[in-house]
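**Student:** Below are the features listed in Swiss-Prot for this protein:
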type	residues	note
ACT_SITE	E243	active site
MUTAGEN	E243 to A	Complete loss of enzymatic activity
MUTAGEN	C247 to A	Complete loss of enzymatic activity
Amino acid sequence: MSRNYPRLDIETFGRHLITTGDLDPIYTALVRAEEAGDFSVPQLCRWLLGYWCYYHAGVASFLSEKEGEEFWHWMMVAARNEEETPAGGRWPRGHERRHYRAKIAVDSVTSLQARYGDRPENMALYVGARATEDERLPFRTVSARAQEHNGFGPWIGFKIADMMDRVMEVPVDFDNAAVFMFKDPEKAAMMLWEQREAHKYPENAKPKREAILSGVADYLIGRFADLAAPPLSDRPVNIQEVETVLCKWKSHMNGHYPLWNDIREINGGLEPWAGRCSAARAFLNHMPKEQ
């Protein structure tokens, strides 16, 4: 990937992500696929489970077409990674789930099958279960449920909570502590503060970390207050979207994230699968387009 591209300020960069679908293209494609009738709710839930394990849209699309015992068979084939995929080559893992392999993956799939039997879609339904339709779930509740599962740690617990809120329409309440417990958004927030605010303070009067992070979050939420949160557009942008903007902006400034990066990478991973399964073709069709 070329590092030769203009670096954008965080507001310009964030607005691009939010308004073009490049913030979380996976979320947009899933919501569109379900709304178009290409994915039923059970298939969507199986897609999510496959994605949370392997973090690859092509693999998740292929797995989503399988039900019951067949789903677990292919989940284990992917976990063991001893056979070629239907698209050719090894079973991929996204970078964020690169450690989900070998014994960790095999043990995880074994325990998931033991828990959910012939209804693998029940995993997603469990982590987002509510007592009433109007109940809002605390982030920590959803994350804790996710982390009950072998091979699921704090980071994927955060991602699952975010996807339950933005894709499955289960309202989840996040707070700054949930977002800034990971190093990338914290480093990005501190980098932005150094750019904008550090010169205003003597070195011995620098605010505490929590105050800096809270101030950056509030600042960005205010700057994006006129934008609706994708893909549902059901509320203004809040801390969840700010977390994604911060992470991607840090990569952007370090030369690893040109505009349209995620859309290009996801489409590239999907294309070999689109010729092998209808779910991958539908998903690819619903992906946001580079403009």
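Glycine is treated like the rest: Cβ placed from N, Cα and C.
Sequence unchanged from the original; the noted substitutions are absent.
Are these features on the surface or tucked inside, and what are their neighbours?
**Tutor:** Sequence-distant contacts (6 or more apart, same chain, Cβ under 8 Å) of E243 (mutagenesis position) comprise V179, P185. Under DSSP, E243 (mutagenesis position) is assigned to a helix (H, G or I) in the three-state scheme.
Around the Cβ of C247 (mutagenesis position), a 10 Å sphere holds 18 further Cβ atoms from the protein chains shown.
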